[in-house]
Structure formats: C-alpha cells, structure tokens
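Have a look at the structure below before the remarks.
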Amino acid sequence: MGSLERSKKKAQVWKKAVIHFSLCFVMGFFTGFAPAGKASFFSNFETTSYTSTKSPIPPQPFENATYTQHSLLNRTLINSQSQAPAPAESREAEGETRSLSEKEDENQVKVTPRGLVIVVTPIITKDRYKNVLLRRMANTLRLVPPPLLWIVVEKHSDGEEKSSSTMLRKTGIMYRRIVFKEDFTSLESELDHQRNLALRHIEHHKLSGIVHFAGLNNIYDLDFFVKIRDIEVFGTWPMALLSANRKRVVVEGPVCESSQVLGWHLRKINNETETKPPIHISSFAFNSSILWDPERWGRPSSVEGTKQDSIKYVKQVVLEDDTKLKGLPAQDCSKIMLWRLKFPTRTRLST
C-alpha cells in the first residue's frame, strides 16, 4: 500500500510540472510576437480614433494657383528665412519686396474715366419727318459709350407728347426732355430759343461735360464721340453738306495743321467786311463750364445779354479765343466725321 501511494504522488507532481511548463511556454510564445514598448490595447484605440477624426479635413493650400514672379520670390524668401533667420537678410528681403510691388504699380495701366458728352437736339414743330429722324438719332446715340446725356427740346403738344416721351424712355439713353409753349414765325428764332433753353438748363444744374448741338438730319461716325471727349475748352471739325438733288459735297469747317486752326472753309461770303467767319452750329463743341464758371477760362463772370442769348455768347467766345480752339481729329483735321443731309421737302429741316 505504501508503494502505491508514493507512485500516485509522484504522478501528480509530474502533471503539475507539465501544466506549469505548458502555460509558461504558451505565454512566452505569444509574448514574443507582441511589439516592444508600453503600448496597450487602450492606447491603440485612442490613436486610431484620433486619426479617424482628423483624416476627413483636407490639407490647406499654401497659396493660390496663379503664380507670378512676385509670388515665387516671396515663397523663396520665406523658405530661406525659416531655415536661417537673420535680421539683416529679412530687412533686405522686405526692401526687395517693396521695390517690386512699386514697380508693378507703375506698370499697371491707369484707367481714366471718360468725360460726359452732352448732346442737344432741337426738334422743329412743323417737321413731318421728326419722329423718324428722332428714332434714327436715338439708334446712333445708343452705340456711343457712356456717359452721355441727350437733351431733347421740343414744343409742348398734347397729342405728340406721349409718343415722343415713350420713345425716349425705350431707348435706354440717359435723356432730359425740355418743352416750351411759345410760338415763333421764324425758323431760326425757334431753333435759337430751343438751344438757349438747353444751355440755361445746363447752366442751372451745372452739368459738367462737352456740349454738342446735334441736328436730327446729322449723320455721325461713331469715332466722332470719342474724339470730342478730348476737348478741353473749345473744339471744331469739318462738316460735309449733302443734298439729294445735287451731285456734289460742300465742306464747311476749319482748315488746320495738326490740331491748330489756320483758317476756315467758307461756303459763301455775304459781306466781305465781316471779319469773323460764320461757323455752323453743329461744327463745334465746348466745355459746359464756360456757362457757369467763365472765370475759370479767363472770361468775365457777368456779360450783358448772356442769360438771354446764350447761344450767341458761345459762338462769340469760340471765334474770339483762337488759342483755346482745337481742331479735331488732332492727327488729321481734314477727316470728315459728320455729314449733314438736306431732304427735298417743303418744310426746312433743322440746321
């Protein structure tokens, strides 16, 4: 009995030893596959969650996709300063950047705003073609680059007032319509009255621009409205007179060299003693400030008859001050940019 008990105890001891050895072997085997360090399951979980929250955010670009010489230089300076910062080099870089920016500002094209063109159009009451010619003039002025102000002067009429006003509103042109009620027996008196009304309106509101009188039977080269914006005080140009019954063209206007006026083309001379040549109302333009600020151009501020007959005053000033009169176009004053038509009607059209 004693030998059997001893053999059983020895067998149990061996079993325990084998079990302990197996457990130690398994733990050592799996421990060898584990990474070196203090990472744990929880630390791995935190790292994974942090990366997942940051990954959807796209990287921010350093600069725009458009590159210039100035931007590339700035990038090089930033990299060099980050690698080896030095106060002297940073100051030199700032000086170079400022000089480059100043050069770029100088090279930029300076855009100057266009001056206002004020077109005055009187309408003859008895002209049977006035609606057609008014629409044709509107189609021409619509092609002129802004700013442009169209002042239309006509006699008040209940029947035709609505039609002309509606037509002017549909043109898309900035306009002002002036009406009068006076009756005139002379065509020239009616036209002068309408022009004086327009000039008083310009003077009262101090509209600053270049004033041009455009008759309804005028035909324009669109370059004409570009050239008159260059007028400082007074400007003049040649004008061609056309007639349906005559096979010839008569030219009126200045004779000039470059932009200097030397003489005038005269259609006819009624009085040889007349020293001042006649000038057509549509063959000159002037700065509107001569009306409400004459002292700016060396003219007296108060002249008798100026308020009553402004158109006569303007013509007188244009012909008297030759030094401020500029021929257009400046390069070739003989170029025709304005034509005036005469229609074969019993009613005389605007002049």
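Glycine is treated like the rest: Cβ placed from N, Cα and C.
Take the CB of Trp150 (mutagenesis position) and look out to 10 A: across all protein chains shown you find 22 other CB atoms. Under its mutagenesis entries, Swiss-Prot includes Trp150 to Ala with the note: Complements irregular xylem phenotype of irx9 mutant.
Mutagenesis annotation in Swiss-Prot: Gly215 to Trp, described as Complements irregular xylem phenotype of irx9 mutant; the structure shown retains the original residue. When other Cβ atoms within 10 Å of the Cβ of Gly215 (mutagenesis position) are tallied across all protein chains shown, the result is 21. Taken residue by residue with DSSP, Gly215 (mutagenesis position) is part of neither helix nor strand, so it is coil.
One mutagenesis experiment catalogued in Swiss-Prot, Glu252 to Ala, is accompanied by this note: Complements irregular xylem phenotype of irx9 mutant. Within 10 Å of the Cβ of Glu252 (mutagenesis position) there are 19 other Cβ atoms, across all protein chains.
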Pairwise Cα distance for Glu252 (mutagenesis position)/Gly215 (mutagenesis position) [Å, integer]: 16
